[in-house]
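Scroll down for the structure; my scribbles are underneath it.
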Amino acid sequence: MNGEAICSALPTIPYHKLADLRYLSRGASGTVSSARHADWRVQVAVKHLHIHTPLLDSERKDVLREAEILHKARFSYILPILGICNEPEFLGIVTEYMPNGSLNELLHRKTEYPDVAWPLRFRILHEIALGVNYLHNMTPPLLHHDLKTQNILLDNEFHVKIADFGLSKWRMMSLSQSRSSKSAPEGGTIIYMPPENYEPGQKSRASIKHDIYSYAVITWEVLSRKQPFEDVTNPLQIMYSVSQGHRPVINEESLPYDIPHRARMISLIESGWAQNPDERPSFLKCLIELEPVLRTFEEITFLEAVIQLKKTKLQSVSSAIHLCDKKKMELSLNIPVNHGPQEESCGSSQLHENSGSPETSRSLPAPQDNDFLSRKAQDCYFMKLHHCPGNHSWDSTISGSQRAAFCDHKTTPCSSAIINPLSTAGNSERLQPGIAQQWIQSKREDIVNQMTEACLNQSLDALLSRDLIMKEDYELVSTKPTRTSKVRQLLDTTDIQGEEFAKVIVQKLKDNKQMGLQPYPEILVVSRSPSLNLLQNKSM
């Protein structure tokens, strides 16, 4: 089958039909965004590769061939593929949009979902097994080999839709084009990978037994609502431990005695993650074990569980919106915020003392013209400013330990004594563009013409790693169809976000030896401190 036949067999969705592209997440298979199809008038999801260098025809055909296979895998618990967007600078798979996110979010966002009823947990496990069993029974069998809670999506009624199966070429292209310097697999994938797959030479033997191992780990995770190996930070430690026969702990703490059908489920887990692949059961046998478990629950209990989740999610969203509206009202009216004792732990007095220094003032970017910002971006921007300034890069005169002492992101917003971006306390105090910003503004068209795709992507990576760019701004840049439009959007964002943002871009231009832009300004790019990153990770 040639590339042209593959293209014609797949429904083609033009890029310009994908309106309102919004960044959702990024994984091994590419970046996922939501969009609204201009003709269908429905929300869709788009998984697209970042094409930093032109794909060879053979590479594009391989990716399209995989998409064609996925399009044929139509089943109740498989994520439906609606078509492909195949354009020179944009290659993406368009699927149905899943409003309830992933199983990973359901299990581990305990504030949003404080309780997930047992009937629903068992239904989810049953539907995962049904979906993978269907893939294994295709001709030829379609093996997932990247089954994890992040790839198990949930529709409006919390039914399972398995995603990212059969995307080995897609993942390969994404990793080869990746901007990250990390070569080791992400810990999230290692957790679900069987030990025989740690050695590349043995991958062919693993075959159909790979997915049942992953499923066993997922089952443990669903029943415990804990992250497997959550205390281990180094993926190599996990690999060594698993290769020695260790698995996530099965005891009363991880799997309490009140779990329905506990003994049967533990037996299924232990056989599924057996060290010897030949001792692991097929998904058919797994389903035979699960079916009597499902029959013990009345149909009404599944409906009640779903309704309860929807209620708690709605309450969580309503609370967040109420808080957001309250903050915006206080900002727009320039009203000081009366914080409780817990919120005062941010140390507003320290911040007030520092706010007088020109260095600190320069490091807190404020929009020069709100017309540059979309309404949603404005809201998020002001919310971000109104929180403790850990999301911004501070001047080098402020140490990481001082920044960490200023606030705990896990709990509280700071006092409004920090800044009010709408304050009218004198135009002379408005933040002026720094050296890097002024240089970028003076070289704008030269940068647009000369900044390479690789340099652009490295800049975005660096901004993400320093938490200097918001998701909304990232998506506005990354989803533009051409290199020049991406660069223009990035420079527009630089005008708004401030000096530290601009410094990163200047540094990346220098690193990529874009000599046509010389002379460069002398700048110092401040790296974020590990202590601050730790605080932020805990808050997410």
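One-based numbering along the chain as shown.
Yeah, the Cβs are placed from backbone N, Cα and C, and that goes for glycine too.
Those substitutions? Not in this structure, it's all original residues.
As recorded in Swiss-Prot, the features of this protein are as follows:
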DOMAIN    18-294  domain 'Protein kinase'
BINDING   Leu24, Ser25, Arg26, Gly27, Ala28, Ser29, Gly30, Thr31, Val32, Lys47  ATP binding site
MUTAGEN   Lys47 to Ala  Abolishes protein-kinase activity without preventing ability to activate NF-kappa-B downstream of NOD2
ACT_SITE  Asp146  active site, proton acceptor
DOMAIN    432-524  domain 'CARD'
MUTAGEN   Gln450 to Lys  Increased activation of NF-kappa-B
MUTAGEN   Cys455 to Ser  Decreased homooligomerization and ability to transmit NOD2 signaling
MUTAGEN   Gln458 to Glu  Strongly decreased activation of NF-kappa-B. Does not affect activation of NF-kappa-B; when associated with R-445
MUTAGEN   Asp467 to Arg  Decreased interaction with NGFR
MUTAGEN   Lys471 to Asp  Abolished activation of NF-kappa-B
MUTAGEN   Gln497 to Glu  Strongly decreased activation of NF-kappa-B
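Per-residue pLDDT, averaged across the domain 'Protein kinase' (18-294), gives 86. Neighbour counts of Cβ atoms within 10 Å were taken for the recorded positions Asp146, Asp467; the minimum is at Asp467.
For Arg26 (ATP binding site), the nearest neighbour among the recorded positions Lys47, Asp146, Gln450, Gln458, Gln497, judged by Cα separation, is Lys47.
For Lys47 (mutagenesis position), the Cβ neighbour count at a 10 Å cut-off comes to 25, with all displayed protein chains included. Asp467 (mutagenesis position) falls outside any helix or strand according to DSSP and counts as coil.
Closest to Gly30 (ATP binding site) in space, going by CA atoms and restricting to the mutagenesis positions Lys47, Gln458, Lys471, Gln497, is Lys47. When secondary structure is read from DSSP and collapsed to three states, Val32 (ATP binding site) falls in the strand class. Of all the Cβ atoms in the protein chains shown, 17 others lie within 10 Å of the Cβ of Arg26 (ATP binding site). Comparing Cα positions, Gln450 (mutagenesis position) lies closest to Gln458 out of the recorded positions Leu24, Lys47, Gln458, Asp467, Gln497.
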